[in-house]
Amino acid sequence: MAIILPELPYAYDALEPYIDAETMHLHHDKHHQTYVNNANAALEKHPEIGEDLEALLADVESIPADIRQALINNGGGHLNHALFWELMTPEKTAPSAELAAAIDATFGSFEEFQAAFTAAATTRFGSGWAWLVVNKEGKLEVTSTANQDTPISEGKKPILGLDVWEHAYYVKYRNVRPDYIKAFFSVINWNKVDELYAAAK
């Protein structure tokens, strides 16, 4: 059973005006599909390792050397994007009281968390992701990864992620990444973040 491209949980234009429909079509139907195709091609070379990408990427040294980088790139790309779509919604949501308290305790305030996350997304050189994760100590942490690397490979559990590859924003925002990052905060699905936080603690 091969990895398949998940359907978007909303219409392509549902996140307008923050994320445009053209970008969503290209990002989901083309870019994410390519990661799925390439991950499947890599896995087909070693059927004995199975298809549990989370388990494989949590222990990258266990991945056969000839497909390791392909799975880091494309398996990571699939996992990151499958999560990313679920982390956005056209509905207005807010962090639960428990998550809000954890954010305040870790960062000082929601505004300081937003500033830290924005800085991680803005300063990630080239392509990559900004993340809010639950680290090995069970604490919240803002971090970023290069390319399609996943925090799972560092023993961290991602609960919020933002794709800062240019393909994620260039159609609408051109080279102004900070405007895209600001817009993302208008479409975050805090209900999903809460769910992931509860499961990760």
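FYI, residue positions are counted from 1 along the chain as it appears here.
Placement of Cβ uses the backbone N, Cα and C atoms for every residue, glycine included.
Counting only same-chain residues six or more apart in sequence, the Cβ atoms lying under 8 angstroms from the Cβ of H27 (Mn(2+) binding site) belong to H81, D163, H167, A168. The annotation Mn(2+) binding site is assigned in Swiss-Prot to H27, H81, D163, H167.
The note that Swiss-Prot attaches to the natural variant A42 to V is: In strain: NEM1278. The Cβ of A42 (variant position) has I67, A70, L71, N74, G75 as same-chain neighbours under 8 Å, each 6 or more residues away in sequence.
According to Swiss-Prot, the natural variant A100 to T carries the annotation: In strain: 1510. According to DSSP, A100 (variant position) is assigned to a helical segment. Of all Cβ atoms in the protein chains displayed, 16 besides its own lie within 10 Å of the Cβ of A100 (variant position).
Looking at Swiss-Prot, the entry for natural variant F110 to L says: In strain: NEM1122. In sequence order, P95, A100, I103, D104 constitute the residues six or more apart from F110 (variant position) in its chain with CB-CB distances below 8 Å.
According to Swiss-Prot, the natural variant T143 to I carries this note: In strain: 1510. Every protein chain shown contributes to the tally, and the Cβ of T143 (variant position) ends up with 18 other Cβ atoms within 10 Å.
Same-chain residues at least 6 positions away in sequence with a Cβ under 8 Å from that of Q148 (variant position) are, in sequence order, Y35, I72, N73, N74, G76, G77, N80, W129. Variant annotation in Swiss-Prot: Q148 to P, described as In strain: 1293, 1454, 1565, 1639, 3051 and 3203; the structure shown retains the original residue.
Here the residue is the original one, while Swiss-Prot reports the natural variant Q148 to L with the comment In strain: 872. The secondary structure of Q148 (variant position), as reduced to three states from DSSP, is coil rather than helix or strand.
Neighbour count (other Cβ atoms within 10 Å of the Cβ, all protein chains): 22 for I152 (variant position). Among the natural variants in Swiss-Prot, I152 to F has the note: In strain: 661. The residue drawn here is the original one.
I152 (variant position) is 12 Å away from T143 (variant position) when you measure Cα to Cα. Between the binding-site residues H81, H167, the minimum number of other C-beta atoms within 10 Å of a residue's C-beta occurs at H167. Within 8 A of the CB centroid of the Mn(2+) site residues H27, H81, D163, H167, the other residues of that chain are H28, H31, H32, F84, W165, A168.
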